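K.L.:
Okay, handing you the structure first.
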Amino acid sequence: MSKNNKKKRRWDLKNGGILLEELIASFDGKTNPIRCFSSDQILKATDNFSESRIISSWGYFIWYKGVIEERQVSIKKWSSQNLSSFTEAYRDISVSSQMSGHKNALKLIGCCLEFDLPALVCEYTEHGPLNRDGGLSSGVVLPWKVRLKIAKEIASSVTYLHTAFPETIVHRNINPTNIFIDENWTAKLSDFWFCVAIPEGELYVEDDVKGVIGFVDPDYYWTMKVTEKVDIYSFGVVMLVLLSGRAAVFNGPDEAPMSLNDHVSEVMEKGEFDEIVDKEIWNDLGGDDDLVLRRSQVKAFLRLALRCVRYKKEDPVSGMLEVAKELKLIEKLS
């Protein structure tokens, strides 16, 4: 056996054992079947992780476009420099394997355990992940109906994550870049590596703060207590991003970084509703009647987003299930 094959074998055995323990420990040992791919298959599919195959890139990992057995796939490769991500990589696989049964979660096909950190093989989505400002890398402007559809579908996915398993699972990293869009404009939640379970009978768990700046619940930031509210807050910011076309943190008038949440709060205090809304949202209207209906939808959407981020602390939402139901009702207003 060659030196390279021995190394792959060593990683395969080590990673396989850890993955098996993670899968058994998760969700009462009930997991969806996933395939194991060889490193040769992954390298061939991505042209040796060619830059030309990159879908999106972040500090911890890179998403690549590939083809395995004549099927287009998305391949997630963790950075070898981030070995602190070891536990998170396996949690990503274990939670993804459970969430794959939901139509609004990015389906995990399998993984490769022959690298220092496992690579994930997932379904391919035509439009890839959203940008930080809630748009597409192609520059295609998303119509209002698609934005509303994305919010409704991701709310459904997060609700499932919170309620479908023996323990409440909190995502902790809901943001536009973790939302993939397929050819039918169906939204898929991904990247479950920061997930944490709240044991039955407990209201919260304490853990280090995880997430992206601008999407982290302030209460979580100061107390380090993880509850469902962590995801509700992040989702509310995602709604504001979709509504405004702005990133969660953007350059203000003086080029200084500004929080979208703070910006929206300031505008709401002035009663300048239209200043919040992306002007592209009004571009596909058929007439005055359409405008009236659109404005009622957009205002209801904004009110719900503000409840999610607890703009008025006396009127919070009860949970993601309420958010998902409200978004369905808002969609029916059209």
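Cβ from N, Cα, C; glycine included.
Substitutions noted, but not modelled.
So Swiss-Prot says this about it:
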BINDING   Ile55, Ser56, Ser57, Trp58, Gly59, Tyr60, Phe61, Ile62, Trp63, Lys76  ATP binding site
DOMAIN    49-334  domain 'Protein kinase'
MUTAGEN   Gly66 to Ser  In zed1-1; loss of function and reduced interaction with RPP13L4/ZAR1 and Pseudomonas syringae type III effector HopZ1a
MUTAGEN   Gly128 to Glu  In zed1-3; loss of function and reduced interaction with RPP13L4/ZAR1 and Pseudomonas syringae type III effector HopZ1a
MUTAGEN   Asp231 to Asn  In zed1-4; loss of function, impaired interaction with RPP13L4/ZAR1 and Pseudomonas syringae type III effector HopZ1a, and completely abrogated hypersensitive response (HR)
MUTAGEN   Ala305 to Thr  In zed1-5; loss of function and reduced interaction with RPP13L4/ZAR1 and Pseudomonas syringae type III effector HopZ1a
K.L.:
Name them in sequence order: residues not among Ile55, Ser56, Ser57, Trp58, Gly59, Tyr60, Phe61, Ile62, Trp63, Lys76 whose Cβ is within 8 Å of the mean position of the Cβ atoms defining the ATP site.
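P.N.:
Here the non-site neighbours turn out to be Ile54, Lys77.
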K.L.:
Spatially, which candidate from the mutagenesis positions Gly128, Asp231, Ala305 is nearest to Phe61 (ATP binding site), comparing Cα atoms?
P.N.:
Gly128
K.L.:
Cα-Cα separation of Trp63 (ATP binding site) and Ala305 (mutagenesis position), in Å?
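P.N.:
Between the Cα atoms of Trp63 (ATP binding site) and Ala305 (mutagenesis position), the distance comes to 29 Å.
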K.L.:
If you average pLDDT over the domain 'Protein kinase' (49-334), what do you get?
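P.N.:
Reported value for the domain 'Protein kinase' (49-334) is a mean pLDDT of 92.
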K.L.:
Identify, in sequence order, the residues in the chain of Ser57 (ATP binding site) that are 6 or more apart from it along the sequence and have a CB within less than 8 Å of its CB; answer 'none' if there are none.
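P.N.:
Result: Trp63.
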K.L.:
Counting only residues 6+ away in sequence within the same chain, which have a CB under 8 Å from the CB of Ala305 (mutagenesis position)?
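P.N.:
Once residues fewer than 6 apart are set aside, Ala305 (mutagenesis position) is near Gly236, Val237, Met239, Leu240, Leu243.
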K.L.:
What is the number of other Cβ atoms found within 10 Å of the Cβ of Gly128 (mutagenesis position)?
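P.N.:
The answer is 20 other Cβ atoms.
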K.L.:
Ile55 (ATP binding site) has how many other Cβ neighbours within 10 Å of its own Cβ?
P.N.:
18
K.L.:
With every protein chain in view, how many other Cβ atoms are within 10 Å of the Cβ of Phe61 (ATP binding site)?
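P.N.:
A 10 Å sphere around the Cβ of Phe61 (ATP binding site) contains 22 other Cβ atoms.
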K.L.:
Below 8 Å Cβ to Cβ and six or more residues apart, same chain only. Which residues does that give for Asp231 (mutagenesis position)?
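P.N.:
Listed in sequence order: Val158, Leu161, His162, Val170, His171, Arg172, Ile174, Met320.
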K.L.:
By a simple count, how many Cβ atoms lie within 10 Å of the Cβ of Gly66 (mutagenesis position), its own Cβ left out?
P.N.:
22
K.L.:
What does DSSP say about Asp231 (mutagenesis position): helix, strand or coil?
P.N.:
helix
K.L.:
Compared by Cα position, which of the recorded positions Ile55, Gly59, Gly66 is the closest one to Gly128 (mutagenesis position)?
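P.N.:
Smallest Cα separation from Gly128 (mutagenesis position) among Ile55, Gly59, Gly66: Ile55.
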K.L.:
Give me the count of other Cβ atoms within 10 A of the Cβ belonging to Trp63 (ATP binding site).
P.N.:
22
K.L.:
Between any two of Ile55, Ser56, Ser57, Trp58, Gly59, Tyr60, Phe61, Ile62, Trp63, Lys76, the residues recorded as binding ATP, what is the biggest Cα to Cα distance in Å?
P.N.:
14
